[in-house]
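For reference, the structure is listed below as structure tokens.
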Amino acid sequence: MNVIIKAVVTASTLLMVSFSSFETSAQSPLLKEQIESIVIGKKATVGVAVWGPDDLEPLLINPFEKFPMQSVFKLHLAMLVLHQVDQGKLDLNQTVIVNRAKVLQNTWAPIMKAYQGDEFSVPVQQLLQYSVSHSDNVACDLLFELVGGPAALHDYIQSMGIKETAVVANEAQMHADDQVQYQNWTSMKGAAEILKKFEQKTQLSETSQALLWKWMVETTTGPERLKGLLPAGTVVAHKTGTSGIKAGKTAATNDLGIILLPDGRPLLVAVFVKDSAESSRTNEAIIAQVAQTAYQFELKKLSALSPN
């Protein structure tokens, strides 16, 4: 069966989630039902991908919807930059000149507070760290300039065989027009596929893979999302994406990542909350509850396999 969770406008203008069909993988229908119970009734369109270590395919909820990625695309961008480093086209130690007056203004950019002066130099490795771990928008756009812009990133994603993901704009372009964010989209299948490509360690050198893993584990944004309800100390390598709020609606509250189970195996989870009329706290709680549910589901499978 196929699962589509759709937000529909009621007479009171509230967006309510309804279920018309279901798409599942070989995973237990129980996990699907548990996730449904989390998202039903929420004033949002919610997409979910869960790919357990024993699954040949991911469980997908709302698989045909296009979700704005927002800063989630910084994962894809980091993979492209590191890929070019592996090819010898870029060097992690090469520096980029940053002119304070010429970069995107009035945006989330902690790197601009870390440096003094009207102009300064930043190594590519530090731009990557700020872009991934801190979701820095200025660092992101400087990296885009190095690799050839959004079109180059789109082509790289397609070259990996990920067809249900598109990138057409950088941070500055999204800031100029909030509707542009919807053109940087992914399906939940695309979200699952980028995580799988990274988890399989087939796209990057060992050194680059280790660096990106470290930066994702050190992510400072979205602590109440995938990580929010997991046991303390659980290793989660993830990347968030967040839009602004306009007319009471949040276009994107996202998180996708790799959660390490107690036995060290990877659990891949992506949760995207689109066009939500819920509070930011509720949007993040949806993500946390889905991650917790998927994690506990895998723990029960492990427990069932353990000798008494």
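For all residues, glycine too, the Cβ spot is worked out from N, Cα and C.
Don't expect the noted substitutions in this model, because it carries the original residues.
Listed in sequence order, the residues of the same chain lying 6 or more apart from SER71 (active site, nucleophile) and placing their CB within less than 8 Å of its CB are SER135, ASN137, CYS140, THR221, LYS239, THR240, GLY241, THR242. In the three-state DSSP scheme, SER71 (active site, nucleophile) is classed as helix. As annotated by Swiss-Prot, active site, nucleophile applies to SER71.
For GLU171 (mutagenesis position), the same-chain residues that are 6 or more apart in sequence and have a Cβ closer than 8 Å to its Cβ are LEU104, THR107, ASN137, VAL138, CYS140, ASP141. The beta-lactam binding site annotation in Swiss-Prot covers LYS74, SER135, GLU171.
In Swiss-Prot, the entry for mutagenesis ALA169 to Ser states: Similar catalytic efficiency to wild-type with respect to benzyl penicillin, cephalosporins and aztreonam. The structure shown retains the original residue. Same-chain residues at least 6 positions away in sequence with a Cβ under 8 Å from that of ALA169 (mutagenesis position) are, in sequence order, PRO150, VAL180, GLN181, GLN183, ASN184.
Mapped onto three states, the DSSP output places ALA169 (mutagenesis position) in coil. The annotation that Swiss-Prot gives for the mutagenesis experiment ALA169 to Arg reads: Abolishes hydrolysis of benzyl penicillin, cephalosporins and aztreonam; similar catalytic efficiency to wild-type with respect to benzyl penicillin, cephalosporins and aztreonam when associated with E-176.
Here Swiss-Prot notes a mutagenesis experiment, GLU171 to Ala, with the remark: Abolishes hydrolysis of benzyl penicillin, cephalothin and cefotaxime; reduces catalytic efficiency about 25-fold with respect to cephaloridine, about 10-fold with respect to ceftazidime, and about 30-fold with respect to caztreonam.
Around ALA176 (mutagenesis position), taking its Cβ as the centre, 10 other Cβ atoms fall within 10 Å, counting all chains. According to Swiss-Prot, the mutagenesis experiment ALA176 to Glu carries this note: Similar catalytic efficiency to wild-type with respect to benzyl penicillin, cephalosporins and aztreonam; catalytic efficiency similar when associated with R-169.
Among the sequence features in Swiss-Prot, the mutagenesis site ASN184 to Asp is noted as follows: Abolishes hydrolysis of benzyl penicillin, cephalosporins and aztreonam. According to DSSP, ASN184 (mutagenesis position) sits in a coil region rather than a helix or strand.
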(message) Give me the count of other Cβ atoms within 10 A of the Cβ belonging to LYS74 (beta-lactam binding site).
(response) 27
(request) Return the maximum Cα to Cα distance in Å (whole number) over the record's beta-lactam-binding residues: LYS74, SER135, GLU171. (result) 11
(request) Select the most exposed residue of SER135, ASN184, where exposure means the fewest other Cβ atoms within 10 Å, treating these as the recorded positions. (result) SER135
(request) Other than LYS74, SER135, GLU171, which residues of the same chain sit close to beta-lactam? List them in sequence order, counting a residue when its Cβ is within 8 Å of the Cβ centroid of the site. (result) GLN70, SER71, PHE73, LEU77, TRP108, SER131, ASP136, ASN137, ALA139, CYS140, GLY241
(message) So, three-state DSSP: helix, strand or coil for SER135 (beta-lactam binding site)?
(response) coil
(message) Please report the Cα separation of LYS74 (beta-lactam binding site) and ALA176 (mutagenesis position) in Å, rounded to an integer.
(response) 18
